[in-house]
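Trainee: Among the natural variants that Swiss-Prot reports, N23 to T is described with the note: In cold-adapted isolate. Record note (Swiss-Prot) on the natural variant G34 to D: In cold-adapted isolate.
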Amino acid sequence: MASQGTKRSYEQMETDGERQNANEIRASVGKMIGGIGRFYIQMCTELKLSDYEGRLIQNSLTIERMVLSAFDERRNKYLEEHPSAGKDPKKTGGPIYKRVDGKWMRELVLYDKEEIRRIWRQANNGDDATAGLTHMMIWHSNLNDTTYQRTRALVRTGMDPRMCSLMQGSTLPRRSGAAGAAVKGVGTMVMELIRMIKRGINDRNFWRGENGRKTRNAYERMCNILKGKFQTAAQRAMMDQVRESRNPGNAEIEDLIFLARSALILRGSVAHKSCLPACVYGPAVASGYDFEKEGYSLVGIDPFKLLQNSQVYSLIRPNENPAHKSQLVWMACNSAAFEDLRVSSFIRGTKVIPRGKLSTRGVQIASNENMDTMGSSTLELRSRYWAIRTRSGGNTNQQRASAGQISVQPTFSVQRNLPFDKPTIMAAFTGNAEGRTSDMRAEIIRMMEGAKPEEVSFQGRGVFELSDEKATNPIVPSFDMSNEGSYFFGDNAEEYDN
């Protein structure tokens, strides 16, 4: 990336930091993780959870959701102003699962948001610790990315369901800040912009008046975020054109869809962070580990080491396969929903299979599901190797396209080819004369046509033994070049419905 110098590292985004050196970053990320851990321990005490119940991922999700809801200023204000039946705007809660007489029971808990905010601040030295909240949002987003396919959302905005590899972070809330923007895929940003433009087309006042100015600022900011993800001059120039449009309409929507398609080959840079559930950080803090003193990174060996030594449990429905449930959560923890399955399998040390072949539903349990038949099992979240997370998108050469399979956005910096079905992708570009024909379009198509599926990305980069903390001896895996591995291919995953 040419503009690397002006960019803050994720860890800086994660902690709202000014420029910091590596140790300061590790310390501030560690501080954030420690705060989440302390909060989780306190909540387990409040809820009188046993050690086993505290390590249950479903309980972790409920507790995380409670604190996110307690700090959701906008929604809280909205709930105050639009009281709805049966919803107390001042309270938050959810299902907590406990083991009673050899059976799992569901208990609905309700807490004052004020009380939850107090516990959170207390665990974070009196601060609001927004970075920690964002971290939990990204963990939820990564879990959603792994669990659901966004076909319906893609089709609604006029995009192709095969573009699902561009949809990282599509369920992140708007308030997830710079760290959230960094992990959003090209398709996610395009979808947000298209929704905005459509509102403008349907509502005459959307861009007008005092509010319209704010809307316009948000539009241009989102355009700049998306522009920053593209790595070729032509794609960036097209984004300038979309941003500067006086009155965004269908031409801009067409341009954005064109750009999203182009990102299947000319991949954008999208950050990947290993965000783990709070029930992993809690026990680590409880055992006396000092994250701030030791330092922590979301993109190095630390999350792998932490998962290596963690016990996490999950509720299992009668006909679910515990190994498949483990894979789902492993992928979410490593932010690997859109990674090539060949690479994930190598790192994990067990075969990672496509979503459609998994016998498991999501991690969350609906309130109407029968608890009598519910079992639980240990999630296997360990890995054979570790690898550095990337945000380059794996293009082989900065200004040139590299082969991008129709469904991969690399997570790990590991050498591989990125096979893709070029005829399928290129077919999407023929005869689409809507929008504008321009030199930029021609240039983008030319670069895509030049891409070769057999080119190698991340040349010389490999995985590391877990004992190799300083990443000194890369092990470069060799993959079957013809056999691409995309997770959502030929798939029947559930849809994500808010």
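Think of each number as a place in line: the chain as shown, counted from 1.
Including glycine, each Cβ sits where the backbone N, Cα and C put it.
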Trainee: Report, in whole Å, the straight Cα-to-Cα distance of G34 (variant position) from N23 (variant position).
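Mentor: Here the two Cα atoms lie 16 Å apart.
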Trainee: Tell me the Cβ contacts of G34 (variant position) under 8 Å, same chain only and six or more apart in sequence, or just say none.
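Mentor: Non-local contacts for G34 (variant position): Y281, V285, D290, F291, E292.
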Trainee: So for N23 (variant position), how many other CB atoms are inside 10 Å of its CB?
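Mentor: Within a 10 Å radius of the Cβ of N23 (variant position) lie 9 other Cβ atoms.
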Trainee: Could you find out if DSSP has G34 (variant position) as helix, strand or coil?
Mentor: helix
